[in-house]
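Shown next, in structure tokens, is the structure this report addresses.
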Amino acid sequence: MQSPSIHRNTGSIIQPTVTPDARAATDLQERAEQPRQRSSHSLSSVGKRALKSVGKLFQKSKAPQQKAATPPTAKNVKTPPPASNVATPRNKARESGFSNSSPQNTHSAPKSILRNHPNQASSSGAQTHEIHPEAAPRKNLRVRFDLPQDRLERSPSYLDSDNPMTDEEAVANATRQFRSPDSHLQGSDGTRISMLATDPDQPSSSGSKIGDSDGPIPPREPMLWRSNGGRFELKDEKLVRNSEPQGSIQLDAKGKPDFSTFNTPGLAPLLDSILATPKQTYLAHQSKDGVHGHQLLQANGHLLHLAQDDSSLAVIRSSNEALLIEGKKPPAVKMEREDGNIHIDTASGRKTQELPGKAHIAHITNVLLSHDGERMRVHEDRLYQFDPISTRWKIPEGLEDTAFNSLSTGGNGSVYAKSDDAVVDLSSPFMPHVEVEDLQSFSVAPDNRAALLSGKTTQAILLTDMSPVIGGLTPKKTKGLELDGGKAQAAAVGLSGDKLFIADTQGRLYSADRSAFEGDDPKLKLMPEQANFQLEGVPLGGHNRVTGFINGDDGGVHALIKNRQGETHSHALDEQSSKLQSGWNLTNALVLNNNRGLTMPPPPTAADRLNLDRAGLVGLSEGRIQRWDATPECWKDAGIKDIDRLQRGADSNAYVLKGGKLHALKIAAEHPNMAFDRNTALAQTARSTKVEMGKEIEGLDDRVIKAFAMVSNKRFVALDDQNKLTAHSKDHKPVTLDIPGLEGDIKSLSLDEKHNLHALTSTGGLYCLPKEAWQSTKLGDQLRARWTPVALPGGQPVKALFTNDDNVLSAQIEDAEGKGLMQLKAGQWQRFEQRPVEENGLNDVHSRITGSNKTWRIPKTGLTLRMDVNTFGRSGVEKSKKASTSEFIRANIYKNTAETPRWMKNVGDHIQHRYQGRLGLKEVYETESMLFKQLELIHESGGRPPARGQDLKARITALEAKLGPQGATLVKELETLRDELENHSYTALMSIGQSYGKAKNLKQQDGILNQHGELAKPSVRMQFGKKLADLGTKLNFKSSGHDLVKELQDALTQVAPSAENPTKKLLGTLKHQGLKLSHQKADIPLGQRRDASEDHGLSKARLALDLVTLKSLGALLDQVEQLPPQSDIEPLQKKLATLRDVTYGENPVKVVTDMGFTDNKALESGYESVKTFLKSFKKADHAVSVNMRAATGSKDQAELAGKFKSMLKQLEHGDDEVGLQRSYGVNLTTPFIILADKATGLWPTAGATGNRNYILNAERCEGGVTLYLISEGAGNVSGGFGAGKDYWPGFFDANNPARSVDVGNNRTLTPNFRLGVDVTATVAASQRAGVVFNVPDEDIDAFVDDLFEGQLNPLQVLKKAVDHESYEARRFNFDLTAGGTADIRAGINLTEDRDPNADPNSDSFSAVVRGGFAANITVNLMTYTDYSLTQKNDKTELKEGGKNRPRFLNNVTAGGQLRAQIGGSHTAPTGTPASAPGPTPASQTAANNLGGALNFSVENRTVKRIKFRYNVAKPITTEGLSKLSKGLGEAFLDNTTKAKLAELADPLNARYTGKKPDEVIQAQLDGLEELFADIPPPKDNDKQYKALRDLKRAAVEHRASANKHSVMDNARFETSKTNLSGLSSESILTKIMSSVRDASAPGNATRVAEFMRQDPKLRAMLKEMEGSIGTLARVRLEPKDSLVDKIDEGSLNGTMTQSDLSSMLEDRNEMRIKRLVVFHTATQAENFTSPTPLVSYNSGANVSVTKTLGRINFVYGADQDKPIGYTFDGELSRPSASLKEAAGDLKKEGFELKS
């Protein structure tokens, strides 16, 4: 009889009807026989009905509001006609938190699909299940199954039944019993309980693998019907029936493969791009038409196996060489296939390789093949069967609601389904299945025996028989499991005909004979294999970890082994020899899946799509997150479901609402990890987008959120189900926004680009709350705030609000065509236009500038040829997209107004500001003077030092007892402020000590103190520096001459911040070392406002501020101590808040010193930089704005602002950069001088240039962009000699010496051809100063608006940024160039010809106008560059410096000039009449240059630098310790270590009793160090190695923090080359120099070339990078771990100096290659140089965009010389056009690349 069905939607019981069955009887004895295992059973009859029935076990739940099904009575049960195909009944909602149903299910506890028999217990852990016969209206044969044994019993009614049941009826009836209401397969409420999901991506015969997530993973489906599809025999894979013909592979004479017969559109091009690249050839192949598998033998001896049918394609590679290739010439090879093996024949013999079986292909494609050729897979908890007729996947009829975890193939060839703790054989119509509590893994042997691993802490192995029908009669055997003496836990199990294999969580292998189950010992005790089953001569575990097992087609067990590169390989376990056989790489594989017919959500609508700038596109469809895949150019499901709402934050991140909880989405570009090995890539290497559910947003407690609007994860607005609206920010408690003005309840919230909050209410109203109102934490602002109505778009009702592209507010019109999206721009509603998918503001500008420039790659080199055109002094004329001439003239030359020329105004302002300072910094200057006055008053007051125990810290501690619990907050805040002031006073004094005595020009890096605050090593240069500092103070008339050291000592004595008083101790030490300090006068004379020459004036003022505030804190303590008991302390709390947040927190000196400024000069430079760009963006006719509009194609400033925002948001890599520069200056040159009697030379030349430059650079940082605003003073001086000779007429016609033509009026036309050469030496120097800061992503829009509006002063702009650092840099260049010129010209003198009879002793002056053409070539013979850079604030310091030697032949420039000149000459007297022979007179000539020049240049430069950052050491926190412990626990998986880690993490541990929080942290850290003290860093386990390294470095920093030392954050040595081929090849000069010097370490190019030789993937990537349009290649080295340990040791004891570190970083033996990068910089430069003689003016601006074209990042483990693998990112990692086309064609056919 049939169980009742449950209606899909209502949950009501549907009672089936009963009809008589008149089928003939069959003998039950025949059905009791064991069926043959290799037989195929069609699901169209008995099997299908049985599958549909037993499939009830795995039905997906419905919503929990459905009522439980009531078991029907016998009279209501009817049997359907045998020919009918009864629909599968529905399940009631299963209570699983991981179901695919409505969100209400997400918190329900999962239950098993089977329940224990109440009267039986199973010691084995396997639960016994029975299905009892039900009453029937006639005497039918009744069969009872005792599950999972499946024991058959005859019902008493069978003997006298007139109509015994057929086999089909017996099975169908039995399976119906499985799902009857009183069956033990039911839940307690009469409904079937569904199951938890396991990881579907790694199927194995065990049903699980190591590393399976404990969390929810989509379940799988059951059972299939017999289709008309084709079937392949297991060994030779010949097609049996109904197959679409498959292509074959051909090799040409050169070994190049031809895939043209693969007729699926897009497939042949895809295979060509992966398997037939120019360098790929093959030695042999085996391929036949209509055969499922094809084989290719690679040139390196590895075998490729290509398996294709119309449901999937897979290409995998053998793990080891199938044929060992020796020598350069490979042998002649022939391949022959026989069953499941491939034979490789050479002259030296035959080698045989086993081909991958069904389980191998299923492992990577998730498509399983049954006995009769049916293909099945699980997708989104549902079973699908492939229909070869329609080439689509279909859910078998009646199984639409049946859920499974996964499918796998057993050693007997059957397909098994696992669901929670149950395993069912899907290949048998009898459906044998078994359940064991807490099932972890299972495996089925060829003889149908199954091993089931259960339990986590206490584990057991159950051995049972899975044979259909009679398997239940076989006794089960259970053994407890003990691995490695109880130290290890089992994770996976594999069973063969003779052996049991087990893998533990550490990846080690165990084995035992199956006979071990025959003994009486209740436990199976095993030790890991050491001598047997080794890989590369090493036991498994460590680098090579067993993660699971699968079965070959012969039933043998194959171990899945993950290597250190993260690749999984299958290796057959040879039980005879106890060895691993050569296997197959299952990770680096090409996989295509046909996804037609699989349930997929539709693409998200426009309203549900978010363009997240650099992060890509995401969307929401049917409650599921979708991501845009750029390869096939379509939407793909991200696997995140049950999402209620998706919204964009102002920070360009996505946030989701799920089940009333607010989460961030983690969206980032994903670049595949590639193993460093000798094989090419089969898997997709193009970048994709990775989407993961992030952490729940903090601060919402247990509230159920129903609407929200996000600025960032720290600042947002949330509305809960109680209609409570709250505003959240990082530094304040949540503020309830109970603000009037709304009508109705809020339905949705959203922000506009200004962060104004908009709300849509239930009444259809739209309202706005200004940013200032909802972000304010002041009560007064909230009381004044009010919601204001906003006009609806067109007066139409709004359905929902969104924040879409560019953070613009959008609204969806209700019931409008085309979804009716509108956006609010500039207060007006406009139709919403979706941003194009591939639009990228940064790439667009980069491409525009690149297309405008004229550059070419020189063939067979890595060099770039560049063309430049200059016309009438204007450069950049060659560009196709440049500013109009009128705009250029107004910006750089002349503005037709009465306004003072900009360059003159800038020069005047600069002189004034250097003298008086900046008006906008007046408050800072005044505060400095006031602080020094207050410090003097403390000094002069002469107060007594406090008695012992009366320091500030002790007094605050004493308040705890006085104030009690109600004063705890006040006491804590007092101590926090005191500690901050004391620590910072120490930091400020240490900063002074580090700079005092430093001689920058002498490269003296340390002052009295080194970077750690310890005394630096004394040196002559330091002593000289101290004397200079002392002398400078004495000569400085702005200095007060006071003894600041004495004033500070007196103040610290009086204030006494603590008993230790470390600042006073440090001050005493510095004084003893010769520190002499004064401070500026309170009133600076001559109107100068401040002392700009004081090196650390702001540091002194900040030190004074700290001490003055400590004095005020002491006065406040006096008031607190005088409080009577039970007094109100709120007034004092307000005073403390005012002191902390206003008096101290908003003090201008604190504000600017927190930005990293230590002196007024640096502050003014940063201020000036910001001011310059505020003016640049505000004025549309400024050179910067004009040039940017030309570069970006913007029509006006508003459009330019939008594009600049987009550019900043699209900065993706840390190496991407946007640069702006404004420059102006003056050039001086000497006239053309001819010495007396030196007509052909040598002639001296000289020149000088002075420039003022302003620079803005932007690059990506974590959570925002980093901006550099820098001012630069640059100058150069050049000098040289030239020579030349006039060759006309003699050069052309020696017999006709006439060289001039009389044109009358005493004027002469003189033609001339001249050749000349010159050598010039140039010395250039520059100094930069400025500020570096970060702008968070959410503030980019507002920051750019502030720049363009220009309403704020620079200090206000700086206050809006975060993480400021001061910037200072110096650069020195020396260049030696040689040039040659060929000049053909003609000139007419403007003055009369000199009279031959003129006085020979008189000077003569003449003028001439010339016109002509000149060709020139210039070669840079030698260049030397050195520079230093410092960025710092009081928490961090970055140092950068050049490490260059003189380099030769760096640049060649050749070109031509067409010019007109007006020149004047002075000729010195010779004393000889002109008519008489005599010496050539000396002359000086000056001329302008009007005309045009065309130049071509090639640059071949190499620059080296070191760069390192030190941070002030921080003590480890509780969160840091938890993260550290977690990492150690994940690396060390043995039970002993896990237990000890858990003990240390227990807060109730006795070792923490009575300790303060900081002491508890120290005790736990000590415990971790003790635990791992005796464990050396393992060389065979990278994860453990890294975990121990993290522990070691954390302990070093924690100890260093106690001494206030700094620790290294990162360090690098970089080599940059404009010749891209320099990445992998050395120049001839470098090779010569390397041969004559002792080079103990190979050069970078040699290392890279060796890497390329070892890895063809890497070689191909580097060749692509070298062949790109890149303009710069860079090799980055980083310290090896051994060097890091030395540096950490020096940081810990305070002896490591910057010079020491710099020297260490130059030792290549201690460095490893970290990164290889190729950039392309596109520059839009427009400059003007006035064509005037002797003195000229220059003005210009440029925009540059640097894009990372290719970047290879290496990853290292315990081996510091050989990388584990690498990633490839940058623009070249994006899918190519050909890949997109192939993937798009395949997508149309239903095939998608598996990523």
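Along the chain as shown, residues are numbered 1 onward.
Backbone N, Cα and C define each Cβ position, glycine as well.
Just so you know, the substitutions we noted aren't modelled in this structure.
Among the mutagenesis entries in Swiss-Prot is TRP393 to Ala, noted as: Defective in the virulence activity; when associated with A-829. Counting Cβ atoms from all protein chains shown, TRP393 (mutagenesis position) has 25 others lying within 10 Å of its own Cβ.
Take the CB of GLU397 (mutagenesis position) and look out to 10 A: across all protein chains shown you find 15 other CB atoms. Record note (Swiss-Prot), mutagenesis GLU397 to Ala: Defective in the virulence activity; when associated with A-833. The unchanged residue is displayed.
Under the three-state DSSP scheme, TRP829 (mutagenesis position) falls in the strand class. The Cβ neighbour count for TRP829 (mutagenesis position), using a 10 Å radius over every protein chain in view, is 19. Record note (Swiss-Prot) on the mutagenesis of TRP829 to Ala: Defective in the virulence activity; when associated with A-393.
Here the residue is the original one, but Swiss-Prot notes a mutagenesis experiment at this spot, GLU833 to Ala: Defective in the virulence activity; when associated with A-397.
For GLU833 (mutagenesis position), the Cβ neighbour count at a 10 Å cut-off comes to 11, with all displayed protein chains included. Reported as a whole number, the C-alpha separation between TRP393 (mutagenesis position) and TRP829 (mutagenesis position) equals 46 Å.
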